[in-house]
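Chemist: One structure, pasted below without further comment.
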Amino acid sequence: MIKLSNITKVFHQGTRTIQALNNVSLHVPAGQIYGVIGASGAGKSTLIRCVNLLERPTEGSVLVDGQELTTLSESELTKARRQIGMIFQHFNLLSSRTVFGNVALPLELDNTPKDEVKRRVTELLSLVGLGDKHDSYPSNLSGGQKQRVAIARALASNPKVLLCDEATSALDPATTRSILELLKDINRRLGLTILLITHEMDVVKRICDCVAVISNGELIEQDTVSEVFSHPKTPLAQKFIQSTLHLDIPEDYQERLQAEPFTDCVPMLRLEFTGQSVDAPLLSETARRFNVNNNIISAQMDYAGGVKFGIMLTEMHGTQQDTQAAIAWLQEHHVKVEVLGYV
């Protein structure tokens, strides 16, 4: 549905040249929810704005639904953009128009008959859960409701693609979850292809099928969400994953934790389990095999891309030789082990 090939984007600011994107290629199959994650300034917004040519690439090809956008005339591009809806971090609603009027705007601009406008807007407001807000004004809506109006407006022309530019970053966690569930529901009901950009791995984890990691204008990793979570290939991907699967060391342990081993100490470990290692009784097996005892301090389990993930903080009691052997055995069985220090 979306195929970006060798996209490069260069900005000129006076005598300065800024390369925002460097030879980026990305393929989003029809019906998928695809996430692009990166830190601020990585090139995410520039990338998504290249899809509908709000930013025209310096080099490269933009194919949407089989149509090469970069070769179209202005009138042809305007027509093609009707198949590409877009929502933003800021809702960009017209304060002087009601909810109905905001959603109706793109249809009115397209000279859609009034009866069809009324039918379509009513249908969309029901879809986004705002069937009772036809006559409300944006000033009377919550942030989540405003974003729902923006989603309905983006769907007014019945697009095949929806672009989401940090669409939940201005919302509180509970509202973010509800908007993500709405996007997932729309994707499922309408078969809509969704490309979203975010700096939060939790967004990717909740609804995306695939994810690409962008850094300094380059895609450094891309795969299914389950594969990236199970086997991250880059330090940046690992960092994003740890941001969504994290456990804080309790304060009383932080006060006692030392970087180097000392007499009668035990190592504190951070264990990450993915795939089959989540459900396997690996800690009890290490106790039997290596004569070590594991004191679990805290643990957390979650899902991403249909795959289960777990993280655990534990003390491992035993001789140095036994604990080293147990750690090596866990690593052989696809558990990521990090020695945080000694207590």
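Any Cβ shown, glycine's included, is placed from N, Cα and C.
What you see is the original sequence, not a version with the noted changes.
So Swiss-Prot has the following annotated:
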BINDING   Ser40, Gly41, Ala42, Gly43, Lys44, Ser45, Thr46  ATP binding site
BINDING   Val278, Asp279, Ala280, Pro281, Leu282, Leu283, Asn295, Ile296  L-methionine binding site
DOMAIN    2-241  domain 'ABC transporter'
MUTAGEN   Glu166 to Gln  Exhibits little ATPase activity
MUTAGEN   Asn295 to Ala  Reduces the binding of L-methionine to undetectable levels
Chemist: Can you tell me how far the Cα of Asn295 (mutagenesis position) sits from the Cα of Ala42 (ATP binding site), in Å?
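Modeler: Asn295 (mutagenesis position) and Ala42 (ATP binding site) have their Cα atoms 41 Å apart.
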Chemist: Three-state secondary structure of Thr46 (ATP binding site) from DSSP?
Modeler: helix
Chemist: Which recorded positions are spatial neighbours of Lys44 (ATP binding site) here, meaning Cα within 10 Å, out of Glu166, Val278, Asp279, Leu282, Leu283, Ile296?
Modeler: Glu166
Chemist: Would you mind checking how many other C-beta atoms are within 10 angstroms of the C-beta on Lys44 (ATP binding site)?
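Modeler: Excluding its own Cβ, Lys44 (ATP binding site) sees 24 Cβ atoms within 10 Å.
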Chemist: So how far apart do the L-methionine binders Val278, Asp279, Ala280, Pro281, Leu282, Leu283, Asn295, Ile296 get, largest Cα to Cα in Å?
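Modeler: Binding-site diameter by Cα atoms for L-methionine: 18 Å.
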Chemist: For Val278 (L-methionine binding site), which of the binding-site residues Ser40, Gly43, Ser45 has the nearest Cα in space?
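Modeler: Answer for the nearest of the binding-site residues: Ser40.
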Chemist: Counting only residues 6+ apart in the same chain, whose Cβ is under 8 Å from the Cβ of Gly43 (ATP binding site)?
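Modeler: Listed in sequence order, they are Lys9, Ala20, Leu21, Val24, Ile214, Asn216, Gly217, Glu218.
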Chemist: Residues with Cβ closer than 8 Å to the Cβ of Ala280 (L-methionine binding site), same chain and 6+ apart in sequence?
Modeler: His333
Chemist: How many whole Å apart are the CA atoms of Ser45 (ATP binding site) and Glu166 (mutagenesis position)?
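Modeler: Cα-Cα, rounded: 8 Å.
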Chemist: Count, for each of the recorded positions Ser45, Thr46, Asn295, the other C-beta atoms lying within 10 angstroms of its own C-beta, and report the residue with the smallest count.
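Modeler: Among the recorded positions Ser45, Thr46, Asn295, the lowest count of other Cβ atoms within 10 Å belongs to Asn295.
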